[in-house]
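**Q** Input: one structure, supplied below.
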Amino acid sequence: MWTSWWLWPLVAVCAADQFRDLAVRIMQDTPVIDGHNDLPWQLLNLFNNQLQDPGANLSSLAHTHTNIPKLKAGFVGGQFWSAYVPCDTQNRDAVKRTLEQIDVIQRMCQAYPETFACVTSSTGIRQAFREGKVASLVGVEGGHSIDSSLGVLRALYHLGMRYMTLTHSCNTPWADNWLVDTGDDKAQSQGLSHFGQSVVKEMNRLGVMIDLAHVSVATMRAALKLSQAPVIFSHSSAYSLCPHRRNVPDDVLQLVKETGSLVMVNFYNDYVSCSAKANLSQVADHLDHIKKVAGAAAVGFGGDYDGVSRVPSGLEDVSKYPDLVAELLRRQWTEAEVRGALADNLLRVFEAVEQASNHAQVPGEEPIPLGQLEASCRTNYGYSAAPSLHLPPGSLLASLVPLLLLSLP
């Protein structure tokens with residue numbers, strides 16, 4: 001017995017290799033669908049969305065968590081690319097900038113057709129898998145991107161948006177964000193306002209996944225109660241393990257379980273360990289916890305790569321997903337549970353959202369009350385009591401008569 005002590009490290013290495021080999025085999029059949037990647041923001045920040053810039057070559061892009069070789073090494077088969085614009089665009093140029101971020105995602109697919117396939121459905125994801133491409137979908141990160149307009153919501157859907165985060169780190173006029181729970185923002189909607197409920201219903205009608213990352217706990221509960229389809233948290237972790245208000249508390253995880261919804265675990269150190277440093281094992285702890293509380297069907301990956309300043313040791317970039325999967329296998333996750341976390345759980349939710357959609361239903365039309373909007377940079381067409389030039393003949397004159405009478409001496 002004592003003579004074989006020198007074999008122990010070799011046995012440990014072989015066991016580790018065994019789990020990673022199994023992870024690779026699984027991921028060759030079931031590549032990961034990640035819920036949130038901010039590469040489009042980096043393309044704006046570094047290159048002003050100019051993909052022809054030599055430095056923006058996605059095959060050799062440096063200083064980012066994401067490039068094509070890293071995606072291939074990580075067995076990434078599906079990616080929700082974030083069409084993110086900051087909160088300071090709210091009530092200003094949020095819609096314009098969101099359109100530009102959707103455009104750069106679409107141009108990524110056009111520039112690298114051998115790697116990316118822009119798709120808009122669960123069927124499209126499966127087809128991209130078969131072709132060995134990265135199924136590329138648009139997630140709009142923040143309800144401020146629709147400028148409180150159901151019409152803009154519908155337009156973004158037609159441009160390919162398949163999930164929308166109800167808020168970023170700021171309230172919209174119709175939904176409260178996570179900073180309400182820290183006391184840094186004041187609650188405006190107590191979760192969702194009447195118009196916020198209309199947004200959720202219209203997303204259900206269209207077949208857009210409702211994303212509750214970044215929202216307040218009251219907004220989480222309101223949306224989970226109201227939605228007629230499962231929802232997602234595209235990049236959030238477990239509050240019980242790291243009490244950061246961007247994470248999901250256990251009582252909400254119970255609602256996730258009851259509604260067949262999904263939490264895609266974030267890799268940002270501050271949400272994993274509540275400190276500047278974290279490691280791969282701690283990310284696996286979050287996956288374990290969500291599995292324990294909400295069930296294996298409620299777990300996914302939402303790394304938040306290229307949207308955060310620090311990531312865990314062992315998960316330095318998108319190439320490292322197989323190492324995390326190997327850790328789950330070491331923790332005795334079954335192959336079916338691993339395949340669920342990689343892709344099958346997201347596909348199930350997406351298919352349920354598609355099935356719950358009803359394009360034959362009349363679209364939502366009731367606008368948000370003008371008084372709920374910041375009005376300094378907007379017109380009031382449609383809200384105005386001023387006479388319309390498009391009234392029936394005679395109506396304009398009739399509406400002016402009281403004004404003329406008031407002007408008489």
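Cβ from N, Cα, C; glycine included.
What Swiss-Prot lists as Zn(2+) 1 binding site is His36, Asp38, Glu141, and the listing cites sequence analysis. Summarising the annotation, Swiss-Prot assigns Zn(2+) 2 binding site to Glu141, His214, His235. The substrate binding site annotation in Swiss-Prot covers His168, Arg246, Asp304 and is backed by sequence analysis. Record note (Swiss-Prot), mutagenesis Cys87 to Gly: Does not affect dimerization. Does not affect dipeptidase activity. The unchanged residue is displayed. Among the mutagenesis entries in Swiss-Prot is Cys109 to Ala, noted as: Does not affect dimerization. Does not affect dipeptidase activity. Here Swiss-Prot describes Cys170 to Gly as a published mutagenesis experiment; the accompanying note says: Does not affect dimerization. Does not affect dipeptidase activity. Here Swiss-Prot describes His235 to Arg, Lys or Leu as a published mutagenesis experiment; the accompanying note says: Complete abolition of dipeptidase activity. Does not affect cell membrane localization. Quoting Swiss-Prot on the mutagenesis of Asp285 to Ala: Does not affect dipeptidase activity. One mutagenesis experiment catalogued in Swiss-Prot, His286 to Leu, Gln or Lys, is accompanied by this note: Does not affect dipeptidase activity. Per Swiss-Prot, mutagenesis Asp288 to Ala is noted as: Does not affect dipeptidase activity. According to Swiss-Prot, the experimentally introduced change Cys377 to Gly is described as follows: Abolished disulfide-linked dimerization. Does not affect dipeptidase activity.
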**Q** I need the CA-to-CA distance for His168 (substrate binding site) versus Asp285 (mutagenesis position), whole Å please.
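**A** His168 (substrate binding site) to Asp285 (mutagenesis position), Cα-Cα distance: 26 Å.
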**Q** What is the interatomic distance between the Cα atoms of Asp304 (substrate binding site) and His36 (Zn(2+) 1 binding site), given in whole Å?
**A** 5
**Q** Other residues with Cβ within 8 Å of the Cβ centroid of Glu141, His214, His235 at the Zn(2+) 2 site?
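**A** Surrounding the site, in chain order, are His36, Ser82, Tyr84, Gly142, Thr165, His168, Asp211, Ala213, Ser234, Ser236, Asp304.
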**Q** Rounding to the nearest whole angstrom, report the longest C-alpha distance spanning His168, Arg246, Asp304, listed for substrate.
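**A** The span, Cα to Cα at its widest, is 14 Å.
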**Q** Would you pick out, from the mutagenesis positions Cys87, Cys170, the residue whose Cβ has the largest number of other Cβ atoms within 10 Å?
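**A** Highest number of other Cβ atoms within 10 Å: Cys170.
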**Q** Name the secondary structure element type, per DSSP in three states, that contains His168 (substrate binding site).
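**A** Assignment for His168 (substrate binding site) reads strand.
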**Q** Give the helix, strand or coil assignment DSSP yields for His36 (Zn(2+) 1 binding site).
**A** strand
**Q** Need the DSSP three-state call for Glu141 (Zn(2+) 1 binding site) to compare against my parser.
**A** strand
**Q** Can you tell me how far the Cα of Asp288 (mutagenesis position) sits from the Cα of His235 (mutagenesis position), in Å?
**A** 16
**Q** Can you name the residues of this chain that are 6 or more positions from Asp285 (mutagenesis position) yet have a C-beta less than 8 Å from its C-beta?
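**A** In sequence order, Leu241 meet the Cβ cut-off.
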**Q** Restricting the comparison to the binding-site residues His36, Asp38, His214, Arg246, which residue's C-alpha is spatially nearest the C-alpha of Cys377 (mutagenesis position)?
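**A** Nearest candidate: His214.
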**Q** Quick one: pull the CA-CA distance for His214 (Zn(2+) 2 binding site) versus His36 (Zn(2+) 1 binding site), whole Å only.
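**A** Their Cα atoms are separated by 13 Å.
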**Q** Round to the nearest Å and give the CA-to-CA distance linking His286 (mutagenesis position) with Glu141 (Zn(2+) 1 binding site).
**A** 23
**Q** Can you count the other CB atoms that lie within 10 A of the CB of Glu141 (Zn(2+) 1 binding site)?
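**A** Glu141 (Zn(2+) 1 binding site): 29 neighbouring Cβ atoms within 10 Å.
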